[in-house]
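Annotated features, as they stand in Swiss-Prot:
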| type | residues | note |
| --- | --- | --- |
| BINDING | ARG276, SER277, SER278, THR314, VAL355, ASP394, ASN401 | L-aspartate binding site |
| BINDING | GLY306, ASN310, ASN401, ASP405 | Na(+) 1 binding site |
| BINDING | THR308, THR352 | Na(+) 2 binding site |
| MUTAGEN | SER65 to Val | Strongly decreased chloride conductance |
| MUTAGEN | ARG276 to Ser | Increased rate of aspartate transport; when associated with R-395 |
| MUTAGEN | MET311 to Ala | Decreased dependence of aspartate binding on Na(+) concentration |
| MUTAGEN | MET395 to Arg | Increased rate of aspartate transport; when associated with S-276 |
| MUTAGEN | ARG397 to Ala | Strongly decreased affinity for aspartate |
| MUTAGEN | ASP405 to Asn | Strongly decreased affinity for aspartate |
Amino acid sequence: MGLYRKYIEYPVLQKILIGLILGAIVGLILGHYGYADAVKTYVKPFGDLFVRLLKMLVMPIVFASLVVGAASISPARLGRVGVKIVVYYLLTSAFAVTLGIIMARLFNPGAGIHLAVGGQQFQPKQAPPLVKILLDIVPTNPFGALANGQVLPTIFFAIILGIAITYLMNSENEKVRKSAETLLDAINGLAEAMYKIVNGVMQYAPIGVFALIAYVMAEQGVKVVGELAKVTAAVYVGLTLQILLVYFVLLKIYGIDPISFIKKAKDAMLTAFVTRSSSGTLPVTMRVAKEMGISEGIYSFTLPLGATINMDGTALYQGVCTFFIANALGSHLTVGQQLTIVLTAVLASIGTAGVPGAGAIMLAMVLESVGLPLTDPNVAAAYAMILGIDAILDMGRTMVNVTGDLTGTAIVAKTEGELEKGVIA
């Protein structure tokens, strides 16, 4: 029990990094001496279990988180401030995932890998026309879409349901209001239960990552390291550009000094980088907003909302990683599929929980939306490579998520005359 307690209390990030390094070493050694088949038979199943656990969580988290996220936008508070911040969050997320796609095309990660698990190459399905993709967003059977893992229809229904619940909770009819509150409480309970399961699954992550990376290294050799380095570089260069080209430019346009802003924001940014949790960083983020001279009436609404629905860093990561996986499979993503990535990543950001590891679960959802299901062994193998470095990518993307929340809050406060002069503006 003492050893188990020590394992649980040891930081997850460090455990995953240890699993990654040991898996790479073991895989390279065993692969070099011709034991790749043994790794596939005896080690890989532990990694497959990790992937299955993540797949198990995808649709329940998508549905519950999106309903709760959409319902958190109260019509009473939406008003002018709410509309401004929601539009800001959606537009910056769209720019982030587009920037991720651009970075992926520049760095071209995964092109040096040619996956063929069991000698079978990935066989892409013919992409449907864009009009059909858009029409299929509206489900004919929402519960069937949820059960069958159809991502975009589930997102659409969850958002519509969340908005409907919000309006019912503001009904003058007490019975209707209580029914809506009960329904939301139940769905919120489901979401919280899913987050708890995520935390449990992340305790198994070091073992899963060890097994997956050992298998990939035994099969593919050292060339995988270079391709994963490209993914890491593409994500971090993209995240840096998101701060410089989006946040700094917007701050400058609205008369806020970017340097003063960053000096004030650094505590929240560093906390987000270390904890990998937007929600966990929220108390620090709110303190930083107060120190910036932002009115409590603004930041007390925009920052909790941002921790729920604004995930610019995660959206960018999904753009890069989807391209990496497609490249590793030798699959070309059409313009329609790239637009689907943008649409799905932006909508998914509304339901991406602000907890460590949630971004990897949402990536599985984005992959499904462009015809790269984890049920395919080649897709699962490429996804496994991303899981190996996900903790490293998670630190940077969470920092950008929080920086984006603060940027939007400062801009809205400035436009509303709720930003103290002489602090950052």
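Just so you know, the numbers here start at 1 and follow the chain as drawn.
Glycine residues also receive a Cβ, built from the backbone N, Cα and C atoms like all the rest.
Substituted residues are absent from this model; it holds the original ones throughout.
Remember, it's a predicted structure, so these values are computed and weren't measured experimentally.
Summary for the binding-site residues THR308, ASN310: the Cβ-based neighbour count within 10 Å is maximal at ASN310. Of all the binding-site residues given, namely THR308, ASN310, THR314, those whose Cα is no farther than the 10 Å limit from the Cα of ARG397 (mutagenesis position) are THR314. THR314 (L-aspartate binding site) sits 11 Å from ARG276 (mutagenesis position), counting Cα to Cα. Listed in sequence order, the residues TYR89, SER278, LEU303, ALA307, ILE309, MET311, ASP312, VAL402, GLY404, LEU406, GLY408 complete the 8 Å Cβ shell around the Na(+) 1 site centroid, once GLY306, ASN310, ASN401, ASP405 themselves are left out. Among the recorded positions ASN310, ASP394, MET395, the ones whose Cα sits within 10 Å of the Cα of ARG276 (mutagenesis position) are ASP394, MET395, in sequence order. ASN310 (Na(+) 1 binding site) has its Cα within 10 Å of the Cα of none of the recorded positions SER65, SER277, ASP394, MET395.
When the CA atoms are compared, the recorded positions lying within 10 A of GLY306 (Na(+) 1 binding site) are ASP405, out of the candidates SER277, ASP394, MET395, ASP405.
In this structure the C-alpha atoms belonging to ASP405 (mutagenesis position) and MET395 (mutagenesis position) are separated by 16 Å. The shortest Cα-Cα distance between MET311 (mutagenesis position) and any of the binding-site residues SER277, ASP394, ASN401 is the one to ASN401. One residue stands out among the mutagenesis positions MET311, MET395 for having the most other Cβ atoms within 10 Å of its Cβ: MET311. The distance from the Cα of ASN401 (L-aspartate binding site) to the Cα of MET395 (mutagenesis position) comes to 10 Å.
The subset of recorded positions (SER277, ASP394, MET395) lying with their Cα within 10 Å of the Cα of THR308 (Na(+) 2 binding site) is empty, i.e. none. Highest local Cβ density among the binding-site residues SER277, ASN401 belongs to ASN401, counted as other Cβ atoms within 10 Å over all protein chains shown.
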